[in-house]
Amino acid sequence: MPPQQGDPAFPDRCEAPPVPPRRERGGRGGRGPGEPGGRGRAGGAEGRGVKCVLVGDGAVGKTSLVVSYTTNGYPTEYIPTAFDNFSAVVSVDGRPVRLQLCDTAGQDEFDKLRPLCYTNTDIFLLCFSVVSPSSFQNVSEKWVPEIRCHCPKAPIILVGTQSDLREDVKVLIELDKCKEKPVPEEAAKLCAEEIKAASYIECSALTQKNLKEVFDAAIVAGIQYSDTQQQPKKSKSRTPDKMKNLSKSWWKKYCCFV
């Protein structure tokens, strides 16, 4: 297989948040409704919360997506992710929404630990690399069954990562050596329909093409799902029709273990 862009761990010092990150209040399981990691979904004065979990094979670029989206930077060194959480406040129709991004490990050795991060997930970003046919194959063979086992109703957005490598000559040569080709966009769209994903989006963490669209779609789908969970017998709340820029007030990172 060709060399893959990876999921480097979020650097502790090199990528400083705009404002020093706040400490999470409370111990494990002690966060209240609306707090990242909290069990409640309701908002309150600080705004509502959306929990977004990124899953997919190792080295498909999950962490790169998060780092690029949250810092406008791109990590160059590949360090396999264990479990990391990132939290931010974003503005949706003028109202604050606390977005929790849970970056999970795709390696098989974490299969038993990974589902611990799935509790109260509002939206899954199921990632595969468009230049890794094996990671695409695992979408339906491994990841969808795992998600549906633990979160039968949570929405999924299928994300094709590393789209900037589709035309990369070195990558194409390496794929050809294995008698493989990049995953056709049409095949990915068909897969999204088959797994009943909310949508399919191709993006690049390096160039940031369609990167914001991925997380905007995740926030909208997460809010819709959260509303149905809170008010199953009432009509759905109005879907935000305009996604506003990410609030630059503060970012924070904390451990995902529960």
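Keep in mind that glycine also has a Cβ here, set from the backbone N, Cα and C atoms.
Substitutions noted, but not modelled.
Using a 10 Å radius centred on the Cβ of Thr63 (mutagenesis position) and all shown protein chains, the other Cβ atoms total 26. The annotation GTP binding site is assigned in Swiss-Prot to 56-63, 103-107, 161-164.
One entry in Swiss-Prot concerns the mutagenesis experiment Thr63 to Asn. Its note says: Loss of GTP-binding and localization to focal adhesions. No effect on ARHGAP30-binding.
Listed in Swiss-Prot is the mutagenesis experiment Pro80 to Gly, annotated as follows: No effect on ARHGAP30-binding.
Looking at Swiss-Prot, you'll find the mutagenesis Thr81 to Ser noted as follows: Loss of binding to PAK3; when associated with A-83 and C-86.
All protein chains shown were included, and the count of other CB atoms within 10 Å of the CB of Phe83 (mutagenesis position) stands at 17. Phe83 (mutagenesis position) falls within a strand segment according to DSSP. The annotation that Swiss-Prot gives for the mutagenesis experiment Phe83 to Gly reads: Loss of ARHGAP30-binding.
Listed in Swiss-Prot is the mutagenesis experiment Phe83 to Ala, annotated as follows: Loss of binding to PAK3; when associated with S-81 and C-86.
What Swiss-Prot says about the mutagenesis result for Phe86 to Cys is this: Loss of PAK3-binding; when associated with S-81 and A-83. No effect on ARHGAP30-binding.
Record note (Swiss-Prot) on the mutagenesis of Gln107 to Leu: Constitutively active. Results in increased rates of stress fiber dissolution and cell migration. No effect on ARHGAP30-binding.
In the three-state DSSP scheme, Lys177 (mutagenesis position) is classed as helix. Taking the Cβ of Lys177 (mutagenesis position) as centre and 10 Å as the limit, one finds 10 other Cβ atoms among all the protein chains shown. Experimental mutagenesis is annotated in Swiss-Prot for Lys177 to Arg, with the remark: Decreased ubiquitination.
Among the mutagenesis entries in Swiss-Prot is Lys248 to Arg, noted as: Decreased ubiquitination.
Looking at Swiss-Prot, the entry for mutagenesis of Cys255 to Ser says: No effect on subcellular location.
What Swiss-Prot says about the mutagenesis result for Cys256 to Ser is this: Loss of subcellular location to plasma and intracellular membranes.
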Quiz item: Between the mutagenesis positions Thr63, Phe86, Gln107, Lys177, which lies closest to Ser163 (GTP binding site), Cα to Cα?
Solution: Thr63
Quiz prompt | Distance, Phe86 (mutagenesis position) to Lys177 (mutagenesis position) (CA atoms, angstrom) | solution = 38
Quiz prompt | Top Cα neighbour of Phe83 (mutagenesis position) in the set of binding-site residues Gly56, Ala59, Lys62, Thr104 | solution = Thr104
